[in-house]
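The structure under discussion appears below in the form of structure tokens.
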Amino acid sequence: MGSTGNAEIQIIPTHSSDEEANLFAMQLASAAVLPMALKAAIELDVLEIMAKSVPPSGYISPAEIAAQLPTTNPEAPVMLDRVLRLLASYSVVTYTLRELPSGKVERLYGLAPVCKFLTKNEDGVSLAPFLLTATDKVLLEPWFYLKDAILEGGIPFNKAYGMNEFDYHGTDHRFNKVFNKGMSSNSTITMKKILEMYNGFEGLTTIVDVGGGTGAVASMIVAKYPSINAINFDLPHVIQDAPAFSGVEHLGGDMFDGVPKGDAIFIKWICHDWSDEHCLKLLKNCYAALPDHGKVIVAEYILPPSPDPSIATKVVIHTDALMLAYNPGGKERTEKEFQALAMASGFRGFKVASCAFNTYVMEFLKTA
């Protein structure tokens, strides 16, 4: 045996940064555990149970949560503790330690600030359905084809399913409902903020929400501006699940063939699904459907020119990667790229009017 002074058996990094780099590499290698653990917690309604069972800044034990689940599994509290411990390490939930009479230390958990958006708000919506959409098996499969798409060309989603994402929705009713719920929930939260920040809907008579899903956004616009008549325009298999809303007409069709006429056309999170060529075709259809004083209101992320490590930038870059995996030419764009699309489509004016939860509201104006 060597002595403790023998340098050959000392485990000391050559540089302190080596330790950090190794840990970062290990974290990246296991990074998939976070969204999948959060997915399980959401599917089990763990966060909703916590929201209903404890006061703000309060705590609850895994055993108390497990008692409210439809399970007889004696290991459920221990398994929940391990899931919640993971979520606590990422500040999704908070924790405190409690010493039991036996001397054992028990972890108790509470809701962290992010849970405001992962549990139902006063409107009954949260971002939980959006997370369930993003982690659905249908949307995980294309990632296994990204390498092939880079080497051979094509779109990972198409390679996985033999068709584009939008056509696939019409073949899978389960996933179509999951997707619509996820998009509707996300839209409702973001749109509520947009309506607080942006006043460009004032004075309109008719607005067309292109790619409006099941009509949640159109209904919110009409609720704030009752004098507006709204047309919710999307593919037929999308609006088949759309509920009736006062002041909203659902129309099925293909936006690349044409769009309904209105004083203004609203397009939220649509351009990033498509290539520049597709966007130009859509925007030219919008231009033709508008009166001389009309405008297209575009709500999208704006891609920063540099990949800085801020959360806001990471969200945009994450979404750009999703577009790379799923959509035909879809991508996030810089402000200059949006302005170029507007000008190339015939619009004379362009401005960034507002921002809500990282979604920028831009106006493409027929007259400058």
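Cβ atoms are placed via backbone N, Cα and C, with glycine included.
Within the same chain, the residues at least 6 positions away from His272 (active site, proton acceptor) whose Cβ sits under 8 Å from its Cβ are Glu300, Tyr301, Thr319, Asp320, Met323, Asn327, Gly330, Lys331, Glu332, Arg333, listed in sequence order. Marked as active site, proton acceptor by Swiss-Prot: His272.
What Swiss-Prot lists as S-adenosyl-L-methionine binding site is Ser187, Gly211, Gly212, Asp234, Asp254, Met255, Lys268. Around Ser187 (S-adenosyl-L-methionine binding site), taking its Cβ as the centre, 25 other Cβ atoms fall within 10 Å, counting all chains.
Residues near Ser102 (mutagenesis position) in space but far in sequence (CB under 8 A, at least 6 apart, same chain): none are found. Among the mutagenesis results in Swiss-Prot, Ser102 to Asp has the note: No effect on substrate preference. The residue drawn here is the original one.
Quoted from Swiss-Prot, the note on the mutagenesis of Leu140 to Met is: No effect on substrate preference; when associated with S-142 and Y-144. In the three-state DSSP classification, Leu140 (mutagenesis position) falls within a helix. Around the Cβ of Leu140 (mutagenesis position), a 10 Å sphere holds 15 further Cβ atoms from the protein chains shown.
Experimental mutagenesis is annotated in Swiss-Prot for Pro142 to Ser, with the remark: No effect on substrate preference; when associated with M-140 and Y-144. Cβ neighbours of Pro142 (mutagenesis position) (same chain, under 8 Å, six or more residues apart in sequence): Pro156, Phe157, Lys159, Ala160, Tyr161, Ala325, Tyr326.
One mutagenesis experiment named in Swiss-Prot is Phe144 to Tyr, and its note says No effect on substrate preference; when associated with M-140 and S-142.
Among the mutagenesis entries in Swiss-Prot is His173 to Pro, noted as: No effect on substrate preference. For the recorded site, His173 (mutagenesis position), the DSSP three-state label reads helix.
Annotation: Asp234 carries the greatest number of neighbouring Cβ atoms among the binding-site residues Asp234, Asp254 [cut-off 10 Å, Cβ to Cβ]. Least packed by the Cβ count within 10 Å, out of the binding-site residues Gly211, Gly212, is Gly211.
Within 10 Å of the C-beta atom of Phe144 (mutagenesis position) sit 12 other C-beta atoms, taking all shown protein chains into account. Using a 10 Å radius centred on the Cβ of Lys268 (S-adenosyl-L-methionine binding site) and all shown protein chains, the other Cβ atoms total 22. In sequence order, Val210, Gly211, Phe233, Ile270, Leu282, Asn285 make up the list of same-chain residues 6 or more apart from Met255 (S-adenosyl-L-methionine binding site) whose Cβ falls under 8 Å from its Cβ.
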